[in-house]
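Swiss-Prot annotations:
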- 16-23, 64-68, 122-125, 152-153: GTP binding site (BINDING)
- THR23 to Asn: Loss of GTP-binding activity. No effect on targeting to Golgi (MUTAGEN)
- GLN68 to Leu: No effect on GTP-binding activity and targeting to Golgi (MUTAGEN)
- ASN122 to Ile: Loss of GTP-binding activity and targeting to Golgi. Loss of GTP-binding activity; when associated with 206-C--C-208 Del (MUTAGEN)
- CYS206 to Ser: Loss of targeting to Golgi; when associated with S-208 (MUTAGEN)
- CYS208 to Ser: Loss of targeting to Golgi; when associated with S-206 (MUTAGEN)
Amino acid sequence: MAPVSALAKYKLVFLGDQSVGKTSIITRFMYDKFDNTYQATIGIDFLSKTMYLEDRTVRLQLWDTAGQERFRSLIPSYIRDSSVAVIVYDVASRQSFLNTTKWIDEVRTERGSDVIVVLVGNKTDLVDKRQVSIEEAEAKARELNVMFIETSAKAGFNIKALFRKIAAALPGMETLSSTKQEDMVDVNLKSSNANASLAQQQSGGCSC
């Protein structure tokens, strides 16, 4: 196995309104679990995972951002050096879908076209409460020239597919000729303290 230090690193920033499931998607991907107890993300959380695929390996740095308005001023600094922006909405919340336009605009303002943007419709398990059709979301993705996928962090639906889709789109990935393992985990869990304004916040973890 190639040493971790040799891996190319890619920064993924998760953006979207509060309670759309950004943290739940990350938690399902990292640990294959789902927490029904909702706790809002405070500021920015950071985790990393090394993915070993059939012919390549990548180190994904996952930055989980708070959706609350009071933390919006912190987000541009995390977007600026990102490789991927994952814009999440709740398929049962039309407003969260409409708001993805401003999230994408914010990413494009900071990064131009030099970033991969993925639109993610989460909570597909809420079948009876769906307010956004897959056809409408696909049309928006085409219009804005971004990738698109629907997921359910609760059911574990399409979570691995989301990250495989991202990995396949990343430039300059290293090739492993002999590695056949998949989804081996190298976890580093931190809470960012780069912003003094977060020092007064009490972090209760994040589960959504």
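For all residues, glycine too, the Cβ spot is worked out from N, Cα and C.
Here the original residues are kept at every noted site.
Known features from Swiss-Prot, placed on the structure.
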residue: GLY16; record: GTP binding site; DSSP (3 states): strand
residue: LYS22; record: GTP binding site; DSSP (3 states): helix
residue: THR65; record: GTP binding site; DSSP (3 states): strand
residue: ASN122; record: mutagenesis position; DSSP (3 states): strand
residue: ALA153; record: GTP binding site; DSSP (3 states): coil
| Whole-number Å value for how far THR23 (mutagenesis position) lies from THR65 (GTP binding site) (Cα to Cα) | 8
| query | So which one is it: of the recorded positions LYS22, THR23, THR124, which has the fewest other Cβ atoms within 10 Å? | reply | THR124
| query | Pick from SER19, THR65, ASN122: which of these recorded positions has the biggest number of other Cβ atoms within 10 Å of its Cβ? | reply | ASN122
| task | Anything within 10 Å of ASN122 (mutagenesis position)? Look among the recorded positions GLY16, LYS22, THR23, ALA153, comparing CA atoms, and list what you find. | result | LYS22, ALA153
| In angstrom units, rounded to an integer, how far apart are the Cα atoms of ALA153 (GTP binding site) and THR23 (mutagenesis position)? | 9
